[in-house]
Amino acid sequence: MNSLLMITACLALVGTVWAKEGYLVNSYTGCKFECFKLGDNDYCLRECRQQYGKGSGGYCYAFGCWCTHLYEQAVVWPLPNKTCNGK
């Protein structure tokens, strides 16, 4: 019974730690990474994993790379005090 409670608690903790999602952002310009092939996209998957680690995923959503399974402190679009090339 104690083992079952520990397993349940661990699964709940993992779900909260890896819950963040968001657009991949260029930290210098404040712009989202653009993509044109909507849905599963090798470019977005590769860029998300490069920036956030192997555990993350990525696909093209609304012409921007959307990253999934991020850690809570991951930086995603929009950046505070930074607009995309003044737009």
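Quick reminder: no glycine exception, Cβ is built from N, Cα and C everywhere.
Original residues throughout; no substitutions modelled.
Feature annotation from Swiss-Prot assigns domain 'LCN-type CS-alpha/beta' to 20-85.
Long-range neighbours of SER27 (mutagenesis position) (same chain, six or more residues apart, CB within less than 8 Å of its CB): VAL75, LEU79. Per Swiss-Prot, mutagenesis SER27 to Ala is noted as: Has little effect on the binding affinity to rat sodium channels.
Here the residue is the original one, but Swiss-Prot notes a mutagenesis experiment at this spot, TYR28 to Ala: Has little effect on the binding affinity to rat sodium channels. TYR28 (mutagenesis position): 8 other CB atoms within 10 A of its CB, across all protein chains. In the three-state DSSP reading, TYR28 (mutagenesis position) counts as coil.
As a published mutagenesis entry, GLU34 to Ala appears in Swiss-Prot alongside the note: Induces a marked shift in the voltage dependence of activation of Drosophila DmNav1 (para) channels and a contraction paralysis in blowfly larvae. However, it retains its high affinity for rat brain neuronal membranes and is highly active on the SCN2A (Nav1.2) channel. Around the Cβ of GLU34 (mutagenesis position), the number of neighbouring Cβ atoms within 10 Å comes to 12.
Within 10 Å of the C-beta atom of LEU38 (mutagenesis position) sit 11 other C-beta atoms, taking all shown protein chains into account. Where Swiss-Prot documents LEU38 to Ala as a mutagenesis experiment, the accompanying text is: 157-fold decrease in binding affinity to rat sodium channels.
Looking at Swiss-Prot, the entry for mutagenesis of ASN41 to Ala says: 649-fold decrease in binding affinity to rat sodium channels. Under the DSSP three-state reduction, ASN41 (mutagenesis position) is assigned to coil, being neither helix nor strand. Cβ contacts within 10 Å of ASN41 (mutagenesis position), excluding its own Cβ and spanning all protein chains shown: 19.
ARG46 (mutagenesis position) falls within a helical segment according to DSSP. Listed in sequence order, the residues of the same chain lying 6 or more apart from ARG46 (mutagenesis position) and placing their CB within less than 8 Å of its CB are GLY58. One mutagenesis experiment catalogued in Swiss-Prot, ARG46 to Ile, is accompanied by this note: 39-fold decrease in binding affinity to rat sodium channels.
Here the residue is the original one, but Swiss-Prot notes a mutagenesis experiment at this spot, ARG46 to Ala: 30.8-fold decrease in binding affinity to rat sodium channels.
Sequence-distant contacts (6 or more apart, same chain, Cβ under 8 Å) of GLU47 (mutagenesis position) comprise LEU24, PHE33, GLY58, CYS65. Record note (Swiss-Prot) on the mutagenesis of GLU47 to Leu: 45-fold decrease in binding affinity to rat sodium channels.
Among the mutagenesis experiments that Swiss-Prot reports, GLN51 to Ala is described with the note: 10.8-fold decrease in binding affinity to rat sodium channels. Within 10 Å of the C-beta atom of GLN51 (mutagenesis position) sit 20 other C-beta atoms, taking all shown protein chains into account. Following the DSSP three-state reduction, the secondary structure of GLN51 (mutagenesis position) is helix.
Contacts of TYR61 (mutagenesis position) defined by a Cβ separation under 8 A and a same-chain sequence distance of 6+ are given as LEU38, in order along the sequence. Quoted from Swiss-Prot, the note on mutagenesis experiment TYR61 to Ala is: 1533-fold decrease in binding affinity to rat sodium channels.
Under DSSP, PHE63 (mutagenesis position) is assigned to coil, being neither helix nor strand in the three-state scheme. Around the Cβ of PHE63 (mutagenesis position), a 10 Å sphere holds 11 further Cβ atoms from the protein chains shown. Swiss-Prot gives this note for the published mutagenesis PHE63 to Ala: 831-fold decrease in binding affinity to rat sodium channels.
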About how far apart, in whole Å, are the alpha carbons (Cα) of PHE63 (mutagenesis position) and ASN41 (mutagenesis position)?
11
